[in-house]
Structures are given as C-alpha cells and as structure tokens.
Amino acid sequence: MLPINNNFSLPQNSFYNTISGTYADYFSAWDKWEKQALPGEERDEAVSRLKECLINNSDELRLDRLNLSSLPDNLPAQITLLNVSYNQLTNLPELPVTLKKLYSASNKLSELPVLPPALESLQVQHNELENLPALPDSLLTMNISYNEIVSLPSLPQALKNLRATRNFLTELPAFSEGNNPVVREYFFDRNQISHIPESILNLRNECSIHISDNPLSSHALPALQRLTSSPDYHGPRIYFSMSDGQQNTLHRPLADAVTAWFPENKQSDVSQIWHAFEHEEHANTFSAFLDRLSDTVSARNTSGFREQVAAWLEKLSASAELRQQSFAVAADATESCEDRVALTWNNLRKTLLVHQASEGLFDNDTGALLSLGREMFRLEILEDIARDKVRTLHFVDEIEVYLAFQTMLAEKLQLSTAVKEMRFYGVSGVTANDLRTAEAMVRSREENEFTDWFSLWGPWHAVLKRTEADRWAQAEEQKYEMLENEYPQRVADRLKASGLSGDADAEREAGAQVMRETEQQIYRQLTDEVLALRLPENGSQLHHS
C-alpha cells in the first residue's frame, strides 16, 4: 500500500511526482472545489477522504455528515459504494458506472442523476425528490421514504425491498411476477393511494405489501377482503389500516384538550395545572390523542367514560413519571384509525394500573393485586394469540386484530382495561370460533402458568421489597449464593449435554435459562410463603379467578 499523508501535501520526489501526475486532474479539481467551501462545510476532510480513496484504489467512499452543499464533479471511478448521507446536497454529480450502493439520505435532493447500470441498493430517504429516473435492472433494495414522489417508474424484477412511505403516490406500480422466485416486501404506507391494481395478485404468497394509512376507496377494502379470504387465494399478504391517512396535524394547546374532559366548574383550575406541561415531550400528540379519544364509539356510547378519563388525567397531573410514560404510549395513536386510539386507551389504562401497583396502591390489598396481575397475564396471552392470528391473514390491519380479541372477550375474561366497543370489528378477520378458542387457551394457560408468571411480575416484586423486606433480602441472598456456587457448573453441564461447550452464543443462552430457572424457583417459593400468610382463608386464590 502506498504511504499516505493525511493532508496530501505531496513531497517533491520522483515517486510522489509520478503519483501526483497520475491523479493530477482529480487533485486539481478537488483542490479548487475545496477552496469554494461555504461556512460550516468540511470540504478539507472530504478532499482528504477523496484522495485517500483514489490512491488506495478503495471501493468505498464515505463523505457523510460533513455538511457538504455539493460534491465535486469527478468522483473516483473505481468505487462501488458511495455514502453522502446527512449533508446539505441539492444534487449529485454523474455517478461512476461501477457503483453498486448509493446512500444519500437526509439531504435536499430534488432529483437524481442517471443511475449506474450495476446499482443494487438506492437509499435516498428524507429528501425532496419529486420523481425518479429509470431504475436499473440490477436494483435489489430501494428506500425513497419521506420524499414528494407522485408516481414510480417501472420496478425492476430483481427488486426485493422497497420503502416508499410518506410520499404523494396516488397509485401503486404495476406488478408482474410470473415464475419469478423473488420474495418481495414493499412499503407504501401513508401516501394518497385510493385503488389497488389487479396486478398485485401476480405477486407470490410469500410477498408482503404494506398500504396502511392511505385513502382507499369504499369499494377497494371490501373487494380486497373478499378476494383474499377465498380458499383459492395465493397472492401476497396485504397490510392495510382503516385510517384514511388524512389526520389533522394541527393540535390545540394541551391544556385546552385536557380541560374539555372536565366539568365547567373545574376547568379553570385544571387548565392552570396543565399549562405547565405544554412543553413536555409528546405533549402535542397527547393533545391530539385526547381529541380523537373523544370521538371513539366508547366515548360516545359508554356511560361514565368522560368521568373515567378525567380521573385518569388527574392522576397524570400528579405524577411526572406516569405522565411521561403515558405521553410516550399515546405518541403514535393519532396517526392511525379510531380503533388504534381505542387500543392505545387500553394500553394507557394498563400503564396506570401497573404504575399504581409499583408505587404501593395495593400494598395492603393482596387480593386486588392478584386480580390485576391476572388481568395483565390474560392480556399478554391475548397478544400472543393475536400475533399468531395476524400471520394467518392475507389482508390484515394488525390493530383491528389485537383490539378485536380484547374487546370481544372483555366481559368473559373480566378485562377492566379494555374498551367494550370497537368500530371496525368486521374487518379484523377474527371469527366467533377464534374467540372461543382464544378464551379456552387463556384459561388453560392461566391454570398452568399464572403462578410462575405472577412470582416474576415486577409490581409484585416492588410490593415484596416494601412490605416483606426481610424475606426479600433472604431470597436475594439465596439467589446470589447460587450464582456463586452452582451457576457455573449448571451452565457447563447444560452446554456439555447439548454438545455446545465453547460456543459463546450457546453459553449466553444457557446462562439466561439457568438464571430464569433459579429466579423462578426462589421467587415462587417466596410468593407461596407470603400468600399463605396474607390469604390463609383462600389458599387457592392464586390458581383460580
């Protein structure tokens, strides 16, 4: 390898004169470009990297995060990877024909040059592109999300992954599959697409198309649902949402959104309190969430719903930690349909109860804590069931599936945190048989797994630390003694039995398993002891609802 001086002020000897002569045109153009730097640009660093790349004949050139407003016209001809992301570029020069990977995300590009014929990866998300040039047949992956693109050129047959979220696309491209074995995943979420072309059915059933948050026509959704529900359907899996993607991005002040849930005689005091939280993270989206929550079927039809929300908001105003958690949970809820808001409300109520349990609300009411734990366990199992159901559907809005199991089983499984109504159950794909099977599975797993689950539940541990400090300390001492005396040998025995001694990944996995088994044994014993003391009149309460 040729010796390199970082500032590339080449010594005057015959060896370096030869190099300098070979690259004279490049060096001269780059030096001139460097002298034209605008304030804040790191063109000196860019030129250093350019010269190093050229002299070393490197196939990668990385000029990202240098605040560059332009690039020199003559890039090294041999490069296969160019990274110029996170700059201030408004255009790109002619690209080397050898280029296979182009990274130019988070710039200000309004157009792209002709793309090299061997290009395999194009990453130009977060720019100002309005259209794309012809795409080379070699292209495998492309990310054009967060641009202003209205239509797409023909997609190469080789393209496996396309991300075109948050553009202005009004239609999907034509899909031609034939016998092509490529497994594709294409994302067109949050565009302006109203119709789905029949050519989408040409894709294989291993492919996935994401079209959530688009204004799909009233005819497109039921037609696709009928088609994809057919036993003969062998097309791609299509992810959609009941949202039209047109949510209002204007948020009224947080205090105004909060006070709307309270009686008029309380609004002045509430407004004064909540004004102090206007600038907390996610405050704007939380405001929008509250407004959308007021328009759900539960808010319109459920008696006492407004009072329930007001009481919850009072608790948030008194706890910065709970408020921070709740703002974060609600952050994305305004970007989807009404049922997404309802599901978020379920999650917010769970967050409140778990927070209260951890903070001591149930320290003197073990029976109530058990009931809460049982509900959290049931919801966890329902999420597993919903996740499995999603995998079986070809045309699916995941939010509707998750909410359907919670809403439709809320009464039978005594789910106090679940809304009792949802708007779009009909598109969830969840059948009456699914619900019967889910209820039976929850009860079976609860009978067999709840005791162990509860003994490891964080809020229960918080209660034990506060109210059974001596017993908790003894359990922790027992755990650390095991770690010191038994843990290494148990891990070694497990690795030996599986023939994986010396495998670092297997050792980590075996260690985690041994630790969990140990904690399960110790905390289960502690749990049984404490519950026997606190609930002597109902020793079976842990095992039955």
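Numbering starts at 1 and runs along the chain as it is shown here.
Backbone N, Cα and C atoms are what each Cβ position is placed from, and that goes for glycine too.
Record features, source Swiss-Prot:
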ACT_SITE  C337  active site, glycyl thioester intermediate
DOMAIN    253-545  domain 'NEL'
MUTAGEN   R163 to A  Abolishes proteasomal degradation of host proteins; when associated with A-187 and A-210
MUTAGEN   R166 to A  Strongly reduced ability to ubiquitinate host GBP1
MUTAGEN   L216 to D  Slightly reduced autoinhibition in absence of substrate
MUTAGEN   H219 to A  Does not affect autoinhibition in absence of substrate
MUTAGEN   D339 to A  Abolishes E3 ubiquitin ligase activity
MUTAGEN   R340 to A  Reduced E3 ubiquitin ligase activity
MUTAGEN   F395 to R  Reduced autoinhibition in absence of substrate
All-chain count of other Cβ atoms within 10 Å of H219 (mutagenesis position): 10
Cβ packing number for L216 (mutagenesis position), 10 Å threshold: 22
Euclidean distance between Cα atoms of L216 (mutagenesis position) and R163 (mutagenesis position), Å: 19
R166 (mutagenesis position) and H219 (mutagenesis position), distance between Cα atoms, whole Å: 23
Cβ neighbours of R166 (mutagenesis position) where a neighbour is any other Cβ within 10 Å: 21
Rounded to the nearest Å - Cα separation of R166 (mutagenesis position) and L216 (mutagenesis position): 15
Within the predicted model, mean pLDDT of the domain 'NEL' (253-545): 82
CB contacts for R163 (mutagenesis position) [other CB atoms within 10 A, all chains]: 19
